[in-house]
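A.B. asks: A mutagenesis experiment is reported in Swiss-Prot for this position, L34 to D, and the note states: Decreased formation of a ternary complex composed of PEX21 and PEX7 along with PTS2-containing cargo proteins. The mutagenesis experiment D61 to R is recorded by Swiss-Prot, whose note states: Abolished ability to mediate peroxisomal import of proteins containing a C-terminal PTS2-type peroxisomal targeting signal; when associated with H-106. The annotation that Swiss-Prot gives for the mutagenesis experiment F344 to A reads: Does not prevent peroxisomal import of proteins containing a C-terminal PTS2-type peroxisomal targeting signal, such as 3-oxoacyl-CoA thiolase. Decreased formation of a ternary complex composed of PEX21 and PEX7 along with PTS2-containing cargo proteins; when associated with A-364. According to Swiss-Prot, the mutagenesis experiment W364 to A carries the following note: Decreased formation of a ternary complex composed of PEX21 and PEX7 along with PTS2-containing cargo proteins; when associated with A-344.
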Amino acid sequence: MLRYHMQGFSGYGVQYSPFFDNRLAVAAGSNFGLVGNGKLFILEIDRSGRIVEVNSFLTQDCLFDLAWNESHENQVLVAQGDGTLRLFDTTFKEFPIAIFKEHEREVFSCNWNLVNRQNFLSSSWDGSIKIWSPLRKQSLMTLTPRPLEITKMVDPLNAIILKKKSFTGISKNRNCVYQAQFSPHDQNLVLSCSGNSYASLFDIRLPSGKNQNNFLVHSGLEALTCDFNKYRPYVVATGGVDNAIRIWDIRMLNKNESATIKRTVPGQLHNSSCINEIPNAHGLAIRKVTWSPHHSNILMSASYDMTCRIWRDLSNDGAKETYKTNSTDATKGSIFNFTQHSEFVFGADWSLWGKPGYVASTAWDGNLFVWNGLG
């Protein structure tokens, strides 16, 4: 295990370089990201196994996420709390080479298109997703998940929990798009998750009125994270405030979102596209889920309970569907539990390089850890 401490800053996002096996970027904020500066750290693992800072950029607001430019080895994009995205060249000092500003609230996520490598997207508290080109300051397209009421398709008995005071923040954040991602298989597909507990799947080739499917993913509680499986184009995972990880088959989504939820037992809801579930995967909300780049049935999660976990998706054995669920397994499919962080874990990423299983994680404790989750 390797460690790097970002003195005075809390980690929000981390990503390995797609070009260099020893380089990482970390997005961070001072004062837990609540107020004050942000900082982009460019780190390298040297030959002696130490993590060293090779460059950094101080920003005027917290950084919530980042993405390496898939077509330029020295460029990193960051999502900033003032509603802007900033593109930095790691060979320069101090200033970004481009600023993109259209969002009206904090930008919570950014993601580079892995297929065409020419576009990137952003998602924001303002309820929108924007698609950009690094060659122009204006966005190419704005996507807005349909405004869906939290209880629209939830049975009133099951929605009682929403009336508890501890969940009053959900109504305030219902339009916040916490994360959005391009599909690694199709440059035209975008997946997002929002505070209204819905995930949205967009096909940007279609007209705006017909380009999305919305499906309830976390029982009326905020959906905080989502990811496409790297090998199974039709499989996605989500995580949220209900402490659960759910795995979905997007081929089973109905075109009309009102039909995606079907009653099977009075007072209960069933979504036909949910193919697996890890209930109570963590003790607190799940902030990040990400599929392995080396295995089709392994994923990682990071949580407010200060841990990262590696899971095996028991519904697939790596070659075919097994029709099993993690919820019926004694270990829930858990492979490894990383417990070295002492604060909320926000960011985690798999290494593309070397022996499969190496990951990096960062948290509010200001630490970046590099560790092996597969032994």
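The backbone N, Cα and C atoms fix where each Cβ goes, glycine too.
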A.B. asks: Does DSSP give D61 (mutagenesis position) helix, strand or coil?
C.D. replies: coil
A.B. asks: Tell me the Cα distance separating D61 (mutagenesis position) from L34 (mutagenesis position), rounded to the nearest angstrom.
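C.D. replies: Just about 9 Å between their Cα atoms.
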A.B. asks: Just jot down the residues in the same chain as F344 (mutagenesis position), at least 6 apart in sequence, with C-beta under 8 A of its C-beta; none if empty.
C.D. replies: R287, S303, Y304, M306, A363, W364
A.B. asks: Can you count the other CB atoms that lie within 10 A of the CB of L34 (mutagenesis position)?
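C.D. replies: I get 10 for this one.
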A.B. asks: Compile a sequence-ordered list of residues in the same chain as D61 (mutagenesis position), six or more apart from it, whose Cβ lies below 8 A from its Cβ; state 'none' when nothing qualifies.
C.D. replies: G29, N37, G38, Q80, G81, D82
A.B. asks: Across all chains shown, how many C-beta atoms besides its own are within 10 angstroms of the C-beta of W364 (mutagenesis position)?
C.D. replies: 21
